[in-house]
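Trainee: I'd like to ask some things about the structure below.
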Amino acid sequence: MECQRCPASARNPATVESRKEKFCDECFIKFVSTKQRKQMMKDEYFRNLFKVIYPFEKEGSVSKILLPLSHSDSGSLVMLDIVHDLLLEQTKQHNNRTGFTVDVLTVFTEENVSVIKERMESLINEKMSQLNKISNIFNVHFIDVNEFFNNASEVSTFIIDNENFEIFSKSKSVDDSNILTLKEILGKYCLNNSSRSDLISIIKTQLIKHFAYENGYNAIMWGHSMTKLSEVIISLVVKGKGSQIATFLDSESFDTLNNKPCKYKNLYPMKDLLSVEIESFLQIRNLAQFLINVEETNVKPNCLIARKSLPSLGQQKLVKNMTINEITNKYFQDIQNDYSNIISTVLRTADKLTQPKSSMAKPSQCQICQSKIYTNPSNWLNRITVTSPYPVETTEEKYLFKQWQDSKLGQSHTHYVELLNEIKQGASNSLDVEDGDVKLCYGCLILLNTSIKDKNLVWPKVDTMDITANATNKNKELSQILDQFEINSDGEE
């Protein structure tokens, strides 16, 4: 079996088969790299970001790019590897000059910080140090996921009135004695794995975007493959957040954060590549060593011809125990080798979507996920839902109702009613107009109503996150907090 892209006179043995075409290692690496670079040059804005601009002394001639790197995600690592090769080419062609610099940002949790730093140190020594000897092209940052809570001076308790789906909130100041943590939020409020997964994803995305906003980057490069983007699209629809799809995929407009315009655009350079192609690239370039889940990565589906038959990592999860993200991931992983056209169709269709027309009197953003709100979900749910219970009448019904009141579920409902009345009272007595005008998107409202304990959640107020130059000592600027986690080009902490 020979490579179909090599010259006819010197064909190498094929090692990869993808999209009904056979590749050798060298041709496949070129195929993947070309797909990514094509997306990086998709329009004039991004072409000016990534190419070398003369004269070098001109202001803005070197762009700042933020690359969020997850050490459990192959896509972002492969993207970084291809970007590294592009920068290396630019230094050779332009007398040690490059068109852009890359800041790698990793969000970590307490459980994996040590292994992440170990993997990053290896990555720096093998990939980044060579370029940084020429110039300060790569910078590496770490941020604790708990900084999402530590940087807010106020938090809000959101609660849903289950009679009319109206949302109430109560704000309070944060000090050293009542700082929240991710572990506390997930353990105290989330009833299932789907809600935990959703909140973690929201927190990480917001941290990355806040970091980009504060430090003046020109673009954020996300490592989502075509498969991953399709998973996210279907997940958003299932979660009631379909209106976010157009904004999520938008690479033409500058992003917004808390209704403020940002100076960066979002880019998905891997959107023309299937995840099996990314996994194959990872294996060929021996990049799995930089991930924290090496064993799991090695058994992921790929399109290598000499694929090793590796044992499963254990019994697969039952569907009922999977999160929405895991279910969509499993579906697309199962079909992408034989029916990749389904994945591309999902993405092409989503790319054609535009933002819905808003029926709101004024622009509004969800207080949890920060997505735009186009219609009031509380009013719509109240119109289509019957929430009034049938009255208790017979002796048997009264007996069963008493049993329910004494159960854990009944006690939880009693606690919910008490908390709702307390927050309602606080909201009615508050002089803060914003507290009486709290809005959540439909997806977060449903999340709060069905997957959060007692239908209430404590969440930082994004507009009080002091991560700007005017930050106080208690709420340090985000970049200052990151200083203690910096790794320089020599791999030293």
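Just so you know, glycine gets a Cβ as well, placed from its N, Cα and C.
Where a substitution is noted, the model still shows the residue that was there originally.
Copied straight from Swiss-Prot:
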- Pro7 to Ser: In strain: YJM230 and YJM320 (VARIANT)
- His71 to Leu: In strain: SK1, V1-09, YJM1129, YJM269, YJM270, YJM320, YJM326, YJM230, YJM339 and YJM627 (VARIANT)
- Asn193 to Ser: In strain: SK1, V1-09, YJM230, YJM320 and YJM339 (VARIANT)
- Leu409 to Ser: In strain: YJM627 (VARIANT)
- Ser428 to Gly: In strain: YJM627 (VARIANT)
- Gly436 to Ser: In strain: YJM230 and YJM320 (VARIANT)
- Lys474 to Asn: In strain: YJM1129, YJM269, YJM270, YJM326 and YJM627 (VARIANT)
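Looking at the shown structure, what environment does each listed feature sit in?
Mentor: According to its DSSP assignment, Pro7 (variant position) is coil. Pro7 (variant position) has a Cβ environment of 8 other Cβ atoms inside 10 Å.
Close to His71 (variant position) in the fold, though at least 6 residues off in sequence, lie Leu77, Thr106, Asn112, Val115, Ile116, Arg119, Met120, Phe290, Leu291, Ile292, each with a CB less than 8 Å from its CB.
Long-range C-beta contacts of Asn193 (variant position), restricted to its own chain and to partners at least six residues apart, with a cutoff below 8 Å, comprise Asn321, Met322, Thr323.
DSSP gives Leu409 (variant position) a helix state.
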Trainee: From the Cα of Leu409 (variant position) across to the Cα of Pro7 (variant position), what is the distance in angstrom?
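Mentor: About 70 Å separate the Cα atoms of these two residues.
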Trainee: Are there any residues at least 6 positions away along the chain from Leu409 (variant position) with a Cβ closer than 8 Å to its Cβ? List them or say none.
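Mentor: The list for Leu409 (variant position) is empty, so the answer is none.
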Trainee: Determine, from DSSP, whether Asn193 (variant position) sits in helix, strand or coil.
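Mentor: The residue in question, Asn193 (variant position), is helix (DSSP, three-state).
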